[in-house]
Each structure stands twice: as structure tokens, then as C-alpha cells.
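K.L.:
Input: one structure, supplied below.
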Amino acid sequence: MHMHMGGDPSAICAQTDPELWFPDKGQSTRDAKRMCMRCPLLDECRALALRDPHLVGVWGGLSAQERRRIRKGASA
């Protein structure tokens, strides 16, 4: 089992290669985000990711940078 919502077998991330969710710097996050959009746990995963600023990789269809921008906007 890896990070993400992988503890739930219905999570798309539980059924795929963990490397997809943690692309190296400069690699595209597009494929991971596309998979997230099909996941039944998208909303729960995104909410978790927005609450925890220490998470890295793609969570809930958002990159770490996108989540930082959202959190920054919410606190303004």
C-alpha cells in the first residue's frame, strides 16, 4: 500500500503504480490528474490534501503547487 487514498480499494491510486502520483520535477502531472478525475474518492482525497500542507505529489487531482495556491487564496 502506498500513500493517497490507497487504503480504500475503490481508490484509483490503490490500483495503479505509485510513481504516477509522484512525478519527478519537470515531469507532467496530467496523467495522474486525469486518473483522479475518474476516482470515486476525489472529493475526500482533495479535502484531505487541502488540509495537510505536508503532502507531496498529486492528490485529489491537484499538484502540491496548486494546493498551495488554493490554501493561500483561502487565507487571504
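Along the chain as shown, residues are numbered 1 onward.
Glycine is no exception: its Cβ is also placed from the backbone N, Cα and C atoms.
According to Swiss-Prot, the protein carries these features:
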type	residues	note
DOMAIN	12-69	domain '4Fe-4S Wbl-type'
BINDING	Cys13, Cys36, Cys39, Cys45	[4Fe-4S] cluster binding site
MUTAGEN	Cys36 to Ser	Unstable iron-sulfur center, small orange colonies in M.smegmatis. Binds DNA
MUTAGEN	Cys39 to Phe or Arg	No iron-sulfur cluster, normal white colonies in M.smegmatis
MUTAGEN	Cys45 to Ser	Unstable iron-sulfur center, small orange colonies in M.smegmatis. Binds DNA
MUTAGEN	Leu55 to Gln	Small orange colonies in M.smegmatis. Decreased DNA-binding
MUTAGEN	Val56 to Asp	Small orange colonies in M.smegmatis. No DNA-binding
MUTAGEN	Val58 to Glu	Small orange colonies in M.smegmatis, poor DNA-binding. Decreased DNA-binding
MUTAGEN	Trp59 to Cys	Small orange colonies in M.smegmatis. Decreased DNA-binding
MUTAGEN	Arg67 to Cys	Small orange colonies in M.smegmatis. Decreased DNA-binding
K.L.:
For the domain '4Fe-4S Wbl-type' (12-69), what's the model's average pLDDT?
P.N.:
94
K.L.:
Taking Cys36, Leu55, Val56, Val58, Trp59 as the mutagenesis positions to compare, which has the smallest set of other Cβ atoms within 10 Å?
P.N.:
Val56
K.L.:
Reduced to three states, what secondary structure does DSSP give Trp59 (mutagenesis position)?
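P.N.:
For Trp59 (mutagenesis position) - judged by DSSP and reduced to three states - the answer is strand.
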K.L.:
Provide the three-state secondary structure of Cys39 (mutagenesis position) computed with DSSP.
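P.N.:
Its secondary structure by DSSP: coil.
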K.L.:
Validating a neighbour-count step here. Other CB atoms within 10 A of the CB of Arg67 (mutagenesis position): how many?
P.N.:
21
